[in-house]
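Reading through the structure tokens given below for one structure.
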Amino acid sequence: MAEPDPSDPLETQAGKVQEAQDSDSDTEGGATGGEAEMDFLRNLFTQTLGLGSQKERLLDELTLEGVTRYMQSERCRKVICLVGAGISTSAGIPDFRSPSTGLYANLEKYHLPYPEAIFEISYFKKHPEPFFALAKELYPGQFKPTICHYFIRLLKEKGLLLRCYTQNIDTLERVAGLEPQDLVEAHGTFYTSHCVNTSCRKEYTMGWMKEKIFSEATPRCEQCQSVVKPDIVFFGENLPSRFFSCMQSDFSKVDLLIIMGTSLQVQPFASLISKAPLATPRLLINKEKTGQTDPFLGMMMGLGGGMDFDSKKAYRDVAWLGDCDQGCLALADLLGWKKELEDLVRREHANIDAQSGSQAPNPSTTISPGKSPPPAKEAARTKEKEEQQ
């Protein structure tokens, strides 16, 4: 067997672990020694995997008010938003997993072998018709951006938005005024389409695809007659390279994560919450708490990856539970941006109506003239959740 290399940090660390074990066995403080050994193992994991960082507390309290004061300070200059289907439901676009109203719960008419098949690339290549029938119902351009979308735009206008990472394929972030450089469309977009034939890959515009979908004709490549698919990421396909390149550059310098309308169940998007420095505060605006730490991994590796809202060690994670639009209004109110946000939504919706020739607003995105919900202290959040249920 090869001799240990003293220059190898893993060998050195392993030797120290053995020394700690030997020392512990000779003392009456075995419990204390065991704790020291666990601390050492945590350090070993974090150093070896490059996960170590200082757990500095930057929020003076773990509430929406605490997040607001931090956002108004000099420490908060770069905000990343991580968003999912929950920010678009008030525009009339269903999310995926809600038991009765979610997309997966309403696919019986397509006679699929299982709900997820409609977004599997292998099934799509053989049976594209169900996807395009669904796409007609959900096609971008039929919906208006929500208060959440315009709150993200307001972050951009205030010079605070570093990037918006979205799981959504509805392009409403673009409609709301975000530029391509502001976005990472992690699960792709309807903005462009390509032939699925790998030897062809001809590109098509959003307008071309829309015409095909609304004529109820399966889009076929004009060169090779293969199916043309919007550039959204199906199960079994890789995420866009931009997702990984931006992740590497963005998360080392982020000052605040705002996570909205996502179950944080789909990887690798869900793992983004663990990419920020351990001191970076994280605000969740959602109907329920998501993304919590696995207790065993948290103990063994000292990871700050999962969200920790309730333990005694919580120091940076805040949950505002309720409707995402109302959460954005509550935060905007505390920041002194509420009127500006409401005016922006009304003005942009009026412009969309004028361009489409329609004067009927989306009822679910119409702003109530009443006061926005109070900032979410735990008791208020719990009461709000119970009322919704």
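Just so you know, glycine gets a Cβ as well, placed from its N, Cα and C.
Nope, none of those substitutions made it into this model, it's the original residues.
Taken together, the residues in the domain 'Deacetylase sirtuin-type' (57-338) have a mean pLDDT of 89 on the 0 to 100 scale. What Swiss-Prot lists as domain 'Deacetylase sirtuin-type' is 57-338, and the listing cites sequence analysis.
Note on N168 (NAD(+) binding site): other Cβ atoms within 10 Å of its Cβ, all shown chains, come to 25. Annotation source Swiss-Prot lists NAD(+) binding site at 85-89, 95-97, 167-170, 262-263, 286-288, C324, citing similarity to another entry.
For H187 to A, Swiss-Prot lists a mutagenesis experiment annotated as follows: Abolishes deacetylation of FOXO3. Does not inhibit interaction with FOXO3. Look at H187 (mutagenesis position): DSSP puts it in coil. Sequence-distant contacts of H187 (mutagenesis position), defined by Cβ-Cβ distance under 8 angstroms and a gap of at least six in the same chain, are T166, Q167, N168, I169, I232, V233, L239, F269.
The active site, proton acceptor annotation in Swiss-Prot covers H187 and rests on sequence analysis.
Secondary structure at C195 (Zn(2+) binding site), as computed by DSSP, is strand. According to Swiss-Prot, the feature Zn(2+) binding site maps to C195, C200, C221, C224, an assignment based on sequence analysis.
C221 (Zn(2+) binding site) falls within neither a helix nor a strand when secondary structure is assigned with DSSP, and so counts as coil.
Using CA atoms as reference points, the binding-site residues A85, T262, K287 were checked against C221 (Zn(2+) binding site), and the closest is A85. Distance from the CA of T262 (NAD(+) binding site) to the CA of C200 (Zn(2+) binding site) is 35 Å. C224 (Zn(2+) binding site) sits 35 Å from A85 (NAD(+) binding site), counting Cα to Cα.
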